[in-house]
Amino acid sequence: MRSRILAIVFAARHVAALPLAAEDAAATLSLTSSASSTTVLPSPTQYTLPNNDPNQGARNASIARKRELFLYGPSTLGQTTFYPTGELGNNISARDVLLWRQDAANQTATAYREANETFADITSRGGFKTLDDFALLYNGHWKESVPEGISKGMLSNCTSDLLFSMERLSSNPYVLKRLHPTKDKLPFSVESKVVKKLTATTLEALHKGGRLFLVDHSYQKKYTPQPGRYAAACQGLFYLDARSNQFLPLAIKTNVGVDLTYTPLDDKDDWLLAKIMFNNNDLFYSQMYHVLFHTIPEIVHEAAFRTLSDRHPVMGVLNRLMYQAYAIRPVGGAVLFNPGGFWDQNFGLPASAAIDFPGSVYAQGGGGFQAGYLEKDLRSRGLIGEDSGPRLPHFPFYEDAHRLIGAIRRFMQAFVDSTYGADDGDDGALLRDYELQNWIAEANGPAQVRDFPAAPLRRRAQLVDVLTHVAWITGGAHHVMNQGSPVKFSGVLPLHPAALYAPIPTAKGATGNGTRAGLLAWLPNERQAVEQVSLLARFNRAQVGDRKQTVRDAFAAPDLLAGNGPGYAAANARFVEDTGRISREIAGRGFDGKGLSQGMPFVWTALNPAVNPFFLSV
């Protein structure tokens, strides 16, 4: 009985009390009966390092008890990192599910209501007769669930090759790589005269000059689409044009059936279909690759939870960043990736493929913690640095991410310095913090965190890196690919369908002229389109501003401000100021005299810290 009470106490810490009805308990994944009587103890009134705690014995006993009750369980939603189990782990999972349901309830109800209104409006206007009619999906609709609306230019410029290519440098930057002039081979050939006409040079010269880039979704060929739906497994070649200095598409290869290769010189509808097929693959990738942005911070937090006292300053910050984090896998398994669930209802490839994909990435070495540091990752793919080719003239994702991470890093540096004392060149305070060192050892040991800094942690810069990366994932990287991004950018129809509804062509010229017998045959019908937008709208979190849950609010929890002293409060004030400046610049974006924003014919705002939640929201 005592262990059950302790589990509930630990699970409730840092979370406001929630009244749980019996039906909620029954509906939330076998919530234990004792959780319905959860009481909440206050968060620590003072965060302190273990060596400064006057009650180290009780502190150590509390950690030992957590280790007994919070265990590493099997991975769920693909074979990646451990998911919590044990009495405390199960209670925390159930607690987070309830928090998630509470946060999502209004968004879900609003999106469903707006979906019904949108469908009624579309049908009253005669439905989709041309591609232009997809504007009926958005014009005047989704004002509450997606108050910022879809990206300016995403509809009006949807046939633009520059829009298509620049999405790789903004909405989905995690799959693009530059082909190294000597280390990478050309993935497929493109007819020489076509390359010459498009680029005024040769494919080999582009490669040798470091001007050739690849997105490879050929791995999707191993998955079988659902009945009545279809999918290619596209590879896309892109190039940096030496004349215009623009990043442009060169060719798309389908890798299925007769394996057609399309280029911008093809019939305009054939080429547009190729881009649609590519984007269908890309949407699958972004939605399932982002699962790693859940599992990586989860396992880092799990290791910390088993080794750090709740009174440790670092634990306080990590708990804040991991608000409701353990809801996503059980909720996803229950309603999104279950057979016939929301995924199967909307996407071409089945939920079984979606679950398999992140595990496949992880099995092939993906999901490394330090490898995911922003600049290290981008440099490894040749997107920054000039070792393998000329600099990209515009890289919207990196431009915004670099500034946001800079603000996070400044906060974390000040937080670490205020916690461990002014940095005088002696980082011995880190080595004396046995809880911190136990965390690093746990992460490298039982937790099996891939590519985590080695134990012992000797330099506070390493700790700053770790904390910065966790906060960047929860409040930045995740939202580039999920949260509000799909409904505003990467999932906007007609260019980004979740499923294709006609077979992949066996010859060019099969697209007609944009009538229902042409391109519309591959695209969702009116009801399917509304269902796609509704699902993606439910990923958005429109209320976080009113709830003080944005990235700007990440470190402003009252218990953290009260329990960490004036240095922490000053760091938070600086962070709020920095992110406010970033937010105002992003929110104020529009088109320049050339009709471009950050070099793109659409306005990208996915990293606005005053709009995004600070946590892993969905």
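Each residue, glycine too, has its Cβ placed from N, Cα and C.
At each noted position, the model has the original residue.
In Swiss-Prot this protein carries:
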BINDING   HIS290, HIS294, HIS478, ASN482, VAL618  Mn(2+) binding site
DOMAIN    47-618  domain 'Lipoxygenase'
MUTAGEN   HIS294 to Glu  Loses manganese cofactor and abolishes catalytic activity
MUTAGEN   GLY332 to Ala  Increases the hydroperoxide isomerase activity severalfold and chnages the regiospecificity of the enzyme, slightly shifting the position of oxygenation from the n-6 toward the n-8 and n-10 carbons. May do so by changing the interaction of the hydroperoxides with the catalytic metal
MUTAGEN   LEU336 to Phe  Increases the hydroperoxide isomerase activity
MUTAGEN   LEU336 to Val, Ala or Gly  Changes the regiospecificity of the enzyme from C-13 toward C-9 with formation of 9S- and 9R-hydroperoxy fatty acids
MUTAGEN   PHE347 to Leu or Val  Changes the stereospecificity of the enzyme from 13R-HPODE to 9S-HPODE as end product from oxygenation of linoleic acid and to 9S- and 13R-HPOTrE from alpha-linolenic acid
MUTAGEN   HIS479 to Gln  No effect
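Recorded features from Swiss-Prot, shown on the structure.
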| residue | record | Cβ neighbours (10 Å) |
| --- | --- | --- |
| HIS290 | Mn(2+) binding site | 24 |
| HIS294 | mutagenesis position | 25 |
| GLY332 | mutagenesis position | 22 |
| LEU336 | mutagenesis position | 20 |
| PHE347 | mutagenesis position | 25 |
| HIS478 | Mn(2+) binding site | 25 |
| HIS479 | mutagenesis position | 29 |
| ASN482 | Mn(2+) binding site | 24 |
| VAL618 | Mn(2+) binding site | 25 |
TODO: By CA-CA distance, flag whichever of HIS290, PHE347, HIS478 among the recorded positions is nearest to LEU336 (mutagenesis position).
DONE: PHE347
TODO: Out of HIS294, GLY332, PHE347, give those mutagenesis positions positioned within 10 angstroms of HIS478 (Mn(2+) binding site), comparing C-alpha atoms, in sequence order.
DONE: HIS294
Open item on the list: Checking your reading of the structure: which of the mutagenesis positions GLY332, PHE347, HIS479 lie inside a 10 Å Cα sphere centred on HIS290 (Mn(2+) binding site)?
Closed with: HIS479
Task: PHE347 (mutagenesis position): secondary structure state under DSSP, collapsed to three categories - done: coil
Task: Rounded inter-Cα distance in Å - GLY332 (mutagenesis position), HIS479 (mutagenesis position) - done: 17
TODO: Specify all same-chain residues, apart from the site residues HIS290, HIS294, HIS478, ASN482, VAL618, whose Cβ lies within 8 angstroms of the center of the Cβ atoms of the Mn(2+) site, ordered by sequence.
DONE: VAL291, PHE293, ILE328, HIS479, MET481, GLN483, LEU616, SER617
- [ ] Provide, as an integer number of angstrom, the distance between the C-alpha atoms of HIS479 (mutagenesis position) and VAL618 (Mn(2+) binding site).
- [x] 9
- [ ] For PHE347 (mutagenesis position), identify the closest of the recorded positions HIS294, ASN482, VAL618, judging by Cα separation.
- [x] ASN482
Task: Cα separation, VAL618 (Mn(2+) binding site) to HIS294 (mutagenesis position) (Å, whole number) - done: 9
Task: Secondary structure of LEU336 (mutagenesis position) (DSSP, helix/strand/coil) - done: helix
Open item on the list: Restricting to the domain 'Lipoxygenase' (47-618), what is the model's mean pLDDT?
Closed with: 97
